[in-house]
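As written in Swiss-Prot, here are the features:
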type	residues	note
BINDING	K114, R115, D116, K117, K128, R129, K130, L131, I132, P133, R134, L135	heparin binding site
DOMAIN	45-70	domain 'Antistasin-like 1'
DOMAIN	100-125	domain 'Antistasin-like 2'
VARIANT	G22 to R	In isoform B
Amino acid sequence: MIKLAILLLFTVAIVRCQGPFGPGCEEAGCPEGSACNIITDRCTCSGVRCRMHCPHGFQRSRYGCEFCKCRLEPMKATCDISECPEGMMCSRLTNKCDCKIDINCRKTCPNGLKRDKLGCEYCECRPKRKLIPRLS
């Protein structure tokens, strides 16, 4: 019975996909309006289901996902790739420089991937964390 309950909780946690935005969404989940891409393990925006006609398009959440509310002004032009540091790309989703995703990395890392000085993940596993005992 306990094994069945654990399996059920594990399955629901993966399917629900609700929680903080960012890499590792299979474990952490995704914010409302987005879904977990199991190939890249990153949250992606769900399509907007809205019958409103908005001349300037829909507003976006802080994560860059559109929701059913009209923009009052036209959207700013996207950033230019030349504005982004090396190793980053211009995201049409957020209009900001964002980390490139290495879709060829097939490593399964229990402690996650290492990050470079810009905070972008690269295809190398983080070492196991050393636990330091607390002094009471």
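Just so you know, glycine gets a Cβ as well, placed from its N, Cα and C.
Taking the features listed in Swiss-Prot, we show where each one sits on the structure.
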{"residue": "K114", "record": "heparin binding site", "DSSP (3 states)": "strand"}
{"residue": "K128", "record": "heparin binding site", "DSSP (3 states)": "coil"}
{"residue": "R134", "record": "heparin binding site", "DSSP (3 states)": "coil"}
Using the structure shown, find which entry in K114, K128, K130 (the binding-site residues) has the sparsest Cβ neighbourhood within 10 Å.
K130
10 Å Cβ neighbour count around D116 (heparin binding site)?
12
Please give the heparin site's span as the largest CA-CA distance among K114, R115, D116, K117, K128, R129, K130, L131, I132, P133, R134, L135, to the nearest whole angstrom.
32
Sequence gap of 6 or more, Cβ distance under 8 Å: name the residues on the same chain that satisfy this around R134 (heparin binding site), in order along the sequence.
none
